[in-house]
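Participant: Structure in structure tokens, see below.
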Amino acid sequence: MPKVSEDHLAARRRQILDGARRCFAEYGYDKATVRRLEQAIGMSRGAIFHHFRDKDALFFALAREDTERMAAVASREGLIGVMRDMLAAPDQFDWLATRLEIARKLRNDPDFSRGWAERSAELAAATTDRLRRQKQANRVRDDVPSDVLRCYLDLVLDGLLARLASGEDPQRLAAVLDLVENSVRRS
């Protein structure tokens, strides 16, 4: 059997992830069946699951990519910066509109819940660290505990995703983010 190059494997993996992102965005997590994933990706289930153990692993790979990117932005610009990136390029985050399905699955599937918690920890850590640095620099309110501020920003993120998914005007949402940012800044 001919040896497949690392570049070829990486390109196939990228094709799988890009197709899966589109499929999850269009159908949501639960309705993104293996057949729909095959159609969106343009590969057989054997080819897809050669690279990813199962649908959860594929979904978590997307979550890992986005979490790493979001954590890097959150470290530099805070969670508000992440949300501004989402408004600037909503098509890059449209699959995250599945968060309502994810919330239900988190309550009912312990394995999924553990996997999701692992993927979310990096973004939470970056946000917490950014808030700590901003408090030390006297830029963020000190009358509210950091964990409460992070929870507040997480709630705003969830709402932003829901509004983007329902077609809300990104400019209006940007104005809301200005309000949120001012609410956490030190006066």
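Using the three backbone atoms N, Cα and C, a Cβ is placed for every residue, glycine included.
Nope, none of those substitutions made it into this model, it's the original residues.
As annotated in Swiss-Prot:
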- 10-70: domain 'HTH tetR-type' (DOMAIN)
- Arg45 to Ala: Cannot bind DNA; when associated with A-50 and A-55 (MUTAGEN)
- His50 to Ala: Cannot bind DNA; when associated with A-45 and A-55 (MUTAGEN)
- Lys55 to Ala: Cannot bind DNA; when associated with A-45 and A-50 (MUTAGEN)
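Neighbours and distances for these, please.
Facilitator: Shown for the domain 'HTH tetR-type' (10-70): DSSP residue counts in helix, strand and coil, namely 53 helix, 0 strand, 8 coil.
Packing around Arg45 (mutagenesis position) is summarised by its Cβ count: 12 other Cβ atoms lie within 10 angstroms of its Cβ, all protein chains included.
Listed in sequence order, the residues of the same chain lying 6 or more apart from His50 (mutagenesis position) and placing their CB within less than 8 Å of its CB: none are present.
Other C-beta atoms found within 10 angstroms of the C-beta of Lys55 (mutagenesis position) number 18, with every protein chain shown included.
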